Structure formats: C-alpha cells, structure tokens
Amino acid sequence: MWEANPEMFHKAEELFSKTTNNEVDDMDTSDTQWGWFYLAECGKWHMFQPDTNSQCSVSSEDIEKSFKTNPCGSISFTTSKFSYKIDFAEMKQMNLTTGKQRLIKRAPFSISAFSYICENEAIPMPPHWENVNTQVPYQLIPLHNQTHEYNEVANLFGKTMDRNRIKRIQRIQNLDLWEFFCRKKAQLKKKRGVPQINEQMLFHGTSSEFVEAICIHNFDWRINGIHGAVFGKGTYFARDAAYSSRFCKDDIKHGNTFQIHGVSLQQRHLFRTYKSMFLARVLIGDYINGDSKYMRPPSKDGSYVNLYDSCVDDTWNPKIFVVFDANQIYPEYLIDFH
C-alpha cells in the first residue's frame, strides 16, 4: 500500500469534506453497490482489492461489511510490509508502523472503479524505518547501541577497525533515493532475467563537507572525488572499513567557524573532532576488472547494450568496487568515529 503526499493529502481532504460526505448520505440506498477507495500517491482514488503485489488482506467488500456493522467503528488489515487501521468515523487510514495517514472514501461502485497499478506510485519504505517525515529531503535516525541493527553495522566496521572508535551510527532515511535504488534493482533483475541481483554492504570514506550532499543527492564522483580513478571514473566503495578510513577527513568547516565563536585556530585541538564514513547498500551485479579509462562498465560481448554492472580491483577477491550509476547505491548508514 502507498503513502500519500502530505500537501496532496490536505488539498484532497478539504475537497473531500465539502462534497463526498453529502454525496454518500444522499445516495445511501439499499440497492446501491458501494466500493471503498484510498487516495494513492498519484493523486487518484484506487479501490481496496487483494492483489499479488501488495498482498493486501482486505477487500472493498470486507470493508463495506464492517462499515455496515458499525459505521463509527474500525477495521484492521495487513499488507506484505505494514499493518493498517481504517477509522470509519474519521474516514482515514493509518499505517500502524509509520503513523502516516491517508484519506479513504466510500463511493458507488462502477466498472471504471476497479483498481489499477499506477506507474508513479511510491515504493513501500523499509519496515524498520521510523518517524518518517516526507516533508524533508532526508532524516538521520540515531541507532541505540543495544539494538541488533546498531551491532550489525558496528560488527561490519569492526572486522578491520576497532569498533570502540565509533561515536555514533545513524540510519539515513531518504525516500527518493530509496525509490531510485529499488527501481534500478527491479530493472536489473528484469534485464538479466534473474530473481536476485548481487548486492553488498560496502564502505565509503569521505570528507565531512560532503556528508549532507550525499545524504540528499547520493554519491557523485564528480563532486566527492575519485581518489585517482585507478579502476574507472565512478564512485569507489570498499569491502573493508579500514581501507575507506584512509579517505575520511575530520576537516571541520572550517577555521572560520571556530573564530566566529571566539576559538582560535591554535585552540582547535581542545575540541574533539570526528570522521565520517558511509555504509552503503550497493548493487554490484556482474563485475569485471576496472581500468582508469572506463567512464562506464565495459561491454560483455562487444555490444553497446550488454554491459557489466560495476568494476573491481580483482575479480577473484574483490576489495574495491567502482559504481558508475548512482541509482545502484543507497547510502544507508552514517558512521561517526574518531
């Protein structure tokens, strides 16, 4: 199921409150066949209907039966990703995982009212995301150091670095970048005709001045640097945190910031600074040894369409990966360490 854009939600709610309720009351006769609809991300009303994609557990008919039993009550249902509750009194649906709401309506059923898959609907967000705010470009959610999620990230870092150096780990929640990544993954699976694409969690070290830009726009080697581009002109990732740490800089922005607050450049050592490293989800797919001249992965068969997905330092034991398409990357975690 999909989340509605907040601005669209409020506009539709205002229009809906002026028209639909009166129309429903006037037309509520015993021989009317009613359907139940939700306001989709595309701005159109889609009918509730079980389907193989979302695995929705409730149908329009189920909702109507519940409504007739108790017009001021509610009904709960699930999809493959989330649990929901429909409130008949409010005529709204709430995602019990994220807390997000969207409008629903009861309207006369017609053949044209059947639901359909809209091409520009949003892809469901990961179920472990929390307090999602769709009105900001991204969110940094601090992970508690006792959680499984924190320890999973810290253990990957700790394979080649001392995990006690970690100051904090934050989850990056960027719906736009997540959708781009998911659509790219689906595209590659369709192109290859395979059920899964080779995907790895890889590290990327960078200067602190680029952190916010990466969280908003994703990685861009033209801006973030390419560290020599030995294996191609793309974004570089490493299997080992120790390697990526070589490119992390605790360059505070910058000397002027301290001077404005009355701190001299000589006193900067009194302030503890931290370095930043990303742990990204990367679709490495099919890879080949890289070359400094590559602007994109080379062809598998000499054609212009059948290309590798990424380049590496050594196909037998890859430690460095180069990705040329940002949509193959989702910057998932930001690790601050000293």
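Backbone N, Cα and C define each Cβ position, glycine as well.
Nothing has been swapped: the model has the original residues at all the noted spots.
The domain 'WWE' annotation in Swiss-Prot covers 22-106, and the record cites sequence analysis as its basis. Here the domain 'WWE' (22-106) returns a mean pLDDT of 80 for the predicted model.
The domain 'PARP catalytic' feature in Swiss-Prot is assigned to 123-338.
Under the heading of mutagenesis, Swiss-Prot lists Tyr38 to Ala and annotates it as follows: No effect on subcellular location at the nuclear envelope. For Tyr38 (mutagenesis position), the Cβ neighbour count at a 10 Å cut-off comes to 20, with all displayed protein chains included.
Every protein chain considered, the tally of other Cβ atoms within 10 Å of the Cβ of Phe48 (mutagenesis position) stands at 22. A coil conformation is recorded for Phe48 (mutagenesis position) in the three-state DSSP classification, outside any helix or strand. As a published mutagenesis entry, Phe48 to Ala appears in Swiss-Prot alongside the note: No effect on subcellular location at the nuclear envelope.
Under DSSP, Tyr84 (mutagenesis position) is assigned to a strand (E or B) in the three-state scheme. Listed in Swiss-Prot is the mutagenesis experiment Tyr84 to Ala, annotated as follows: Loss of subcellular location at the nuclear envelope.
Long-range Cβ contacts of Gln93 (mutagenesis position) within its own chain (separation 6+, distance under 8 Å): Tyr38, Tyr84, Lys85, Ile86, Asp87, Gln101, Arg102, Leu103, Ile104. According to Swiss-Prot, the mutagenesis experiment Gln93 to Ala carries the following note: Loss of subcellular location at the nuclear envelope.
In the three-state DSSP reading, Arg102 (mutagenesis position) counts as strand. Among the mutagenesis results in Swiss-Prot, Arg102 to Ala has the note: Loss of subcellular location at the nuclear envelope. The residue drawn here is the original one.
Swiss-Prot gives this note for the published mutagenesis His204 to Ser: Catalytically inactive mutant; when associated with S-236. For His204 (mutagenesis position), the count of additional Cβ atoms within 10 Å of its Cβ stands at 25 [all protein chains shown]. Classification of His204 (mutagenesis position) by DSSP places it within a strand.
Looking at Swiss-Prot, the entry for mutagenesis of Gly205 to Trp says: No effect on subcellular location at the nuclear envelope.
Mutagenesis annotation in Swiss-Prot: Gly205 to Ala, described as Catalytically inactive mutant; the structure shown retains the original residue.
For the mutagenesis result Tyr236 to Ser, the note given in Swiss-Prot is Catalytically inactive mutant; when associated with S-204. DSSP classifies Tyr236 (mutagenesis position) as strand under the three-state reduction.
Neighbour counts of Cβ atoms within 10 Å were compared for the mutagenesis positions Tyr84, Tyr236, and the top value is held by Tyr236. Listed in sequence order, Ala238, Ser244, Ser245, Arg246, Phe247, Cys248, Lys275, Ser276, Met277, Phe278 are the same-chain residues at least 6 apart in sequence whose CB falls under 8 Å from the CB of Gly205 (mutagenesis position). Between the CA atoms of His204 (mutagenesis position) and Tyr236 (mutagenesis position) there is a gap of 7 Å, rounded to the nearest whole number. Under the DSSP three-state reduction, Tyr38 (mutagenesis position) is assigned to strand. Secondary structure at Gln93 (mutagenesis position), as computed by DSSP, is strand.
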